[in-house]
Amino acid sequence: MASAPPASPPGSEPPGPDPEPGGPDGPGAAQLAPGPAELRLGAPVGGPDPQSPGLDEPAPGAAADGGARWSAGPAPGLEGGPRDPGPSAPPPRSGPRGQLASPDAPGPGPRSEAPLPELDPLFSWTEEPEECGPASCPESAPFRLQGSSSSHRARGEVDVFSPFPAPTAGELALEQGPGSPPQPSDLSQTHPLPSEPVGSQEDGPRLRAVFDALDGDGDGFVRIEDFIQFATVYGAEQVKDLTKYLDPSGLGVISFEDFYQGITAIRNGDPDGQCYGGVASAQDEEPLACPDEFDDFVTYEANEVTDSAYMGSESTYSECETFTDEDTSTLVHPELQPEGDADSAGGSAVPSECLDAMEEPDHGALLLLPGRPHPHGQSVITVIGGEEHFEDYGEGSEAELSPETLCNGQLGCSDPAFLTPSPTKRLSSKKVARYLHQSGALTMEALEDPSPELMEGPEEDIADKVVFLERRVLELEKDTAATGEQHSRLRQENLQLVHRANALEEQLKEQELRACEMVLEETRRQKELLCKMEREKSIEIENLQTRLQQLDEENSELRSCTPCLKANIERLEEEKQKLLDEIESLTLRLSEEQENKRRMGDRLSHERHQFQRDKEATQELIEDLRKQLEHLQLLKLEAEQRRGRSSSMGLQEYHSRARESELEQEVRRLKQDNRNLKEQNEELNGQIITLSIQGAKSLFSTAFSESLAAEISSVSRDELMEAIQKQEEINFRLQDYIDRIIVAIMETNPSILEVK
């Protein structure tokens with residue numbers, strides 16, 4: 001984790017001469033106003049730093065030094081001696097960023113004014129306004145390069161030296177490497193970052209909460225795999241853009257400073273999409289307000305991380321652990337470089353690529369100064385890797401440039417977006433050592449040659465740097481152990497995957513063998529089924545052939561029977577014709593008999609009516625005679641009474657005679673009814689015979705249009721046999737019918753059958 005190094009332990013600084021008379025608040029400390037106090041590359045100018053008490057002791061002769069001391073960044077032993085004052089040096093100003101002593105402060109003697117270095121006509125030294133410095137370095141008074149055409153900060157102005165806090169109040173002592181400004185090691189505190197805009201300090205706690213939620217193991221770094229796994233809800237392209245902002249160097253891990261810088265770049269609309277590269281904004285412009293999309297992003301990201309379980313990536317290699325060649329290298333952070341690289345650097349901090357690029361223009365470095373054209377309309381300083389290739393001895397942990405170390409004096413640039421490290425380049429240890437050496441030996445030859453006194457430095461800087469390097473060595477050992485554990489875990493995973501692949505191959509072979517066996521079994525079953533179907537088909541064909549032979553034999557037999565059947569049919573036809581002739585003759589005779597019967601019936605009815613009239617007349621006559629007989633009997637009875645017979649005998653005889661006469665009349669009436677019924681029966685029998693004859697005529701009314709031989713030849717054997725059976729049935733019915741008619745005639749009227 002790229003955290004700020006703690007303060008050097010007490011007693012590590014070598015003793016020096018007594019400080020100025022009066023201490024930090026004495027008269028010697030107040031003689032800073034008449035001239036520019038001292039100009040240090042990347043060193044602060046101003047009052048005390050509340051966060052670094054007791055870190056840097058007052059340097060011997062710091063107040064008595066009448067000139068301005070120059071240092072190329074935090075490297076030790078690069079301070080210069082006093083320089084002659086120049087007319088172009090502006091007076092230092094006091095304010096919240098750097099409290100310089102007033103001109104009327106008492107002191108033992110006047111201090112000599114150190115002029116600013118003489119610049120070419122294109123540049124001039126100007127003091128940075130107090131509202132332009134980063135919020136985390138309020139006591140610094142940085143100076144900027146400014147074009148001679150303008151005395152104010154404009155679009156073409158570029159920060160060259162970053163502001164850093166002063167070591168003690170009232171003195172401008174030499175800054176002691178990367179360990180001089182002690183920062184709190186707890187990153188959970190919401191101090192504004194060096195590159196944090198003034199108007200967005202309230203975003204620090206929210207971003208810290210999001211970062212802590214993403215940092216599941218609590219080591220201060222978020223792996224790219226974890227972040228990609230979390231941010232996949234935004235889409236592949238958006239995740240790629242986010243990782244480009246949050247990890248521009250391609251190290252595979254994200255620190256909180258990188259996270260904050262990336263979110264700030266996204267919020268400010270960085271066109272290049274890189275956290276540490278960009279364009280210096282105008283000083284007078286207010287910081288951009290946080291858009292609603294940024295608030296939504298932070299809120300959604302925090303909710304997503306707190307609601308979802310942290311899942312570590314165990315299947316892919318991190319980008320920081322992959323091996324690259326000399327052509328694909330990136331700048332190694334000084335706080336995360338290996339121990340060998342730190343030792344080869346000679347204890348110096350990260351070089352100032354701005355000055356290194358000015359020294360090596362032939363290797364692709366480019367310095368864009370104010371007043372010169374730029375593709376984006378702004379003046380930037382960009383360090384581009386040269387064409388030189390160096391071997392990379394050993395493996396070491398590499399990380400991005402931390403904005404916190406940028407603010408603490410690691411780089412001599414006031415803007416954390418000053419350097420633009422290429423995400424696809426990675427420098428070797430020799431390259432880093434060369435940069436560190438050049439940074440330590442840099443004398444600003446492009447601007448002005450400093451005095452030889454700048455190469456002197458206190459011994460306490462070396463002690464602090466040794467402590468710093470020891471801590472870096474411990475951190476690198478921890479990183480190496482973590483890398484070894486990860487490599488062992490990946491090797492274990494690889495072994496498991498190999499075993500799994502072998503198991504899958506064996507399973508595949510077993511499946512193939514099983515499939516072959518199944519294919520063979522199915523082929524055998526199909527062959528057996530085919531043989532069975534062929535046998536059944538052959539048996540069925542044999543049965544059909546046998547059946548066909550039987551049908552042929554039956555057909556031949558039926559053909560042999562056909563002539564006999566034809567002869568029988570002809571004989572039956574002759575008999576039928578004879579019967580039809582007889583029926584015709586009988587029909588004629590029947591019609592004649594019916595005519596005679598009708599005439600006889602008419603005659604009979606006439607006689608019956610005549611008989612009925614005679615009967616009625618006879619009945620009336622009988623009635624009259626009976627009455628007369630009764631009258632005569634009464635007279636006879638009276639005469640017998642007169643003769644003396646008894647009346648009872650005569651009355652009984654009278655009744656018996658009357659009863660006898662009634663019975664005789666009843667007998668005659670019944671006989672008449674019997675005769676009437678017989679006549680009706682005869683009439684009904686005649687009607688039955690007539691209807692039977694008409695039915696016989698209808699049966700024989702069918703006309704034969706074709707000859708019997710033609711009909712027989714045109715039909716099949718089955719149809720012929722069926723027709724013969726029907727004809728035999730009809731003949732049998734006709735024979736039976738004729739017999740019944742003859743029997744009925746013989747019973748009713750046998751005279752019809754008599755030959756006349």
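Glycine residues also receive a Cβ, built from the backbone N, Cα and C atoms like all the rest.
In this structure the noted substitutions are not present, so the sites keep their original residues.
Residues or ranges marked as Ca(2+) 1 binding site in Swiss-Prot: Asp215, Asp217, Asp219, Asp226. Residues annotated as Ca(2+) 2 binding site in Swiss-Prot: Asp247, Ser249, Asp258. Feature annotation from Swiss-Prot assigns domain 'EF-hand 2' to 234-269; the stated evidence is sequence analysis. Marked as domain 'FIP-RBD' by Swiss-Prot: 694-756. In Swiss-Prot, a published mutagenesis experiment is listed as Tyr737 to Ser, annotated Abolishes Rab11-binding. Here Swiss-Prot describes Ile738 to Glu as a published mutagenesis experiment; the accompanying note says: Abolishes Rab11-binding. Capable of binding to DYNC1LI1. Impaired trafficking towards the pericentrosomal endosomal recycling compartment (ERC). Quoted from Swiss-Prot, the note on the mutagenesis of Asp739 to Ala is: Abolishes Rab11-binding. According to Swiss-Prot, the experimentally introduced change Met746 to Ser is described as follows: Abolishes Rab11-binding.
All features noted in Swiss-Prot, drawn onto the structure.
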{"residue": "Asp215", "record": "Ca(2+) 1 binding site", "contacts (Cβ under 8 Å, 6+ apart)": "Phe221, Val222"}
{"residue": "Asp739", "record": "mutagenesis position", "contacts (Cβ under 8 Å, 6+ apart)": "none"}
{"residue": "Met746", "record": "mutagenesis position", "contacts (Cβ under 8 Å, 6+ apart)": "Leu753"}
Hey, for the Ca(2+) 1 site built from Asp215, Asp217, Asp219, Asp226, who else sits with CB inside 8 A of the CB center?
Leu214, Gly216, Gly218, Gly220, Phe221, Val222, Arg223
Between Ser249 (Ca(2+) 2 binding site) and Asp226 (Ca(2+) 1 binding site), the C-alpha gap once rounded to whole angstrom:
17
What three-state secondary structure does DSSP assign to Asp258 (Ca(2+) 2 binding site)?
helix
Treating G and I as helix alongside H, and B as strand alongside E, what does DSSP give for the domain 'EF-hand 2' (234-269) in helix, strand and coil?
25 helix, 3 strand, 8 coil
Compute the C-alpha separation of Asp247 (Ca(2+) 2 binding site) from Asp226 (Ca(2+) 1 binding site), stating it in Å without decimals.
13
For the C-alpha pair, I'd like the distance in angstrom between Tyr737 (mutagenesis position) and Asp219 (Ca(2+) 1 binding site), rounded off.
128
Just to confirm my parser: what is the rounded mean pLDDT across the domain 'FIP-RBD' (694-756)?
76
Counting Cβ atoms within 10 Å of each Cβ, the densest environment among the binding-site residues Asp217, Asp219, Asp247 belongs to Asp247
Asp258 (Ca(2+) 2 binding site) to Asp226 (Ca(2+) 1 binding site): how many Å between their Cα atoms?
15
Please report the number of other Cβ atoms within 10 Å of the Cβ of Ile738 (mutagenesis position).
16
Pop the Cα-Cα gap between Ile738 (mutagenesis position) and Asp226 (Ca(2+) 1 binding site) into the table, whole Å please.
120
Given a 10 Å Cβ-Cβ cut-off, pick out the one of the binding-site residues Asp226, Asp258 that has the most other Cβ atoms nearby.
Asp258
